[in-house]
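Structure first, then comments.
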Amino acid sequence: MVFEENSDEVRVITLDHPNKHNPFSRTLETSVKDALARANADDSVRAVVVYGGAERSFSAGGDFNEVKQLSRSEDIEEWIDRVIDLYQAVLNVNKPTIAAVDGYAIGMGFQFALMFDQRLMASTANFVMPELKHGIGCSVGAAILGFTHGFSTMQEIIYQCQSLDAPRCVDYRLVNQVVESSALLDAAITQAHVMASYPASAFINTKRAVNKPFIHLLEQTRDASKAVHKAAFQARDAQGHFKNVLGKKY
């Protein structure tokens with residue numbers, strides 16, 4: 001469910017879920033983790049760009065076709081483990097990583113983007129963390145935003161559940177650069193080339209030190225987030241939202 005190609009020393013990983021909004025299904029998660037591992041192990045690759053594809057979303061979050069089925073405790077626990085493992089897979093890449101965000105980055109897609117060293121955003125894209133208004137727990141998102149952007153910003157984003165356009169994302173410092181959609185991938189690759197030119201040893205060891213507490217934070221939130229999501233899914237408050245999104249496919 002991904003395409004992999006190189007632009008000189010930059011590996012471009014393009015998400016290719018059949019749905020243009022790239023919801024994170026189990027298969028897409030595995031494909032992304034495997035692609036990141038290949039890029040990390042390839043000495044010819046000096047930086048990595050992850051992109052949702054032209055006229056597609058970066059990721060609209062969890063795949064509701066799968067998430068709607070979560071009810072048993074063990075299934076919810078396994079799903080949270082998958083989510084945390086995906087995020088840690090990005091943080092463990094020892095090369096520069098760039099997220100090129102177009103369309104929507106919703107929920108899990110928003111959180112996934114925050115794992116990257118740099119984020120570039122199309123001027124028409126939107127970040128959204130809407131979980132709470134739909135009856136879905138947001139403890140993982142809260143932990144991530146609290147770490148990356150501070151407690152007050154985290155509170156605003158997860159409690160207001162609003163769509164954040166490019167100017168608001170810049171205000172919150174969620175992104176490093178905003179460009180036109182047609183220029184997004186080229187701009188991300190250009191930034192990746194800049195960072196790929198840094199001496200490898202200094203970058204690798206600095207990044208490892210920088211990301212270590214972030215990885216530890218995600219590990220710490222596993223059990224607490226399993227409890228939060230069990231309570232939320234077992235209340236079944238989210239089922240109406242899943243039905244509205246999926247329609248006849250529900």
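Quick reminder: no glycine exception, Cβ is built from N, Cα and C everywhere.
As annotated by Swiss-Prot, malonyl-CoA binding site applies to Ala60, Gly61, Gly62, Asp63, Phe64, with the evidence given as experimental evidence. Here the residue is the original one, while Swiss-Prot reports the published mutagenesis Trp79 to Ala with the comment Forms the C6 epimers of 6-methyl-t-CMP in 16:84 ratio of (6R):(6S) epimers. Under its mutagenesis annotations, Swiss-Prot gives Met108 to Leu the following note: Forms the C6 epimers of 6-methyl-t-CMP in 47:53 ratio of (6R):(6S) epimers. Per Swiss-Prot, mutagenesis Met108 to Val is noted as: Forms the C6 epimers of 6-methyl-t-CMP in 95:5 ratio of (6R):(6S) epimers. Looking at Swiss-Prot, you'll find the mutagenesis Glu131 to Asp noted as follows: Catalyzes production of (2S,5S)-5-carboxymethylproline and decarboxylation of malonyl-CoA to methylmalonyl-CoA, but with much lower specific activity for decarboxylation. As a published mutagenesis entry, Glu131 to Ala or Gln appears in Swiss-Prot alongside the note: Does not catalyze production of (2S,5S)-5-carboxymethylproline but catalyzes decarboxylation of malonyl-CoA to methylmalonyl-CoA. Record note (Swiss-Prot) on the mutagenesis of His229 to Ala: Forms the C6 epimers of 6-methyl-t-CMP in 70:30 ratio of (6R):(6S) epimers.
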Spatial neighbours, same chain, of Gly61 (malonyl-CoA binding site) - Cβ under 8 Å, 6+ residues apart: Pro23, Phe24, Ile106, Gly107, Met108, Gly109, Phe110
Site with most surrounding Cβ atoms, counting all protein chains shown within 10 Å, from the recorded positions Asp63, Glu131: Glu131
Trp79 (mutagenesis position) and Asp63 (malonyl-CoA binding site), distance between Cα atoms, whole Å: 11
Candidate recorded positions Ala60, Phe64, Glu131, His229, pick with smallest Cα gap to Trp79 (mutagenesis position): His229
Cα separation, Glu131 (mutagenesis position) to Ala60 (malonyl-CoA binding site) (Å, whole number): 12
Fewest-neighbour residue among recorded positions, criterion Cβ within 10 Å, set Ala60, Phe64, His229: Phe64
Spatial neighbours of Gly62 (malonyl-CoA binding site) that are distant in sequence (at least 6 apart) but have CB under 8 A: Pro23, Phe24, Val83, Gly107, Met108
Gly62 (malonyl-CoA binding site) in three-state DSSP notation: strand
Rounded inter-Cα distance in Å - Phe64 (malonyl-CoA binding site), Glu131 (mutagenesis position): 13
Cα distance (Å, whole number) from Glu131 (mutagenesis position) to His229 (mutagenesis position): 11
Additional residues surrounding malonyl-CoA, by Cβ distance to the Ala60, Gly61, Gly62, Asp63, Phe64 centre under 8 Å: Pro23, Phe24, Ser59, Val67, Ile106, Gly107, Met108, Gly109
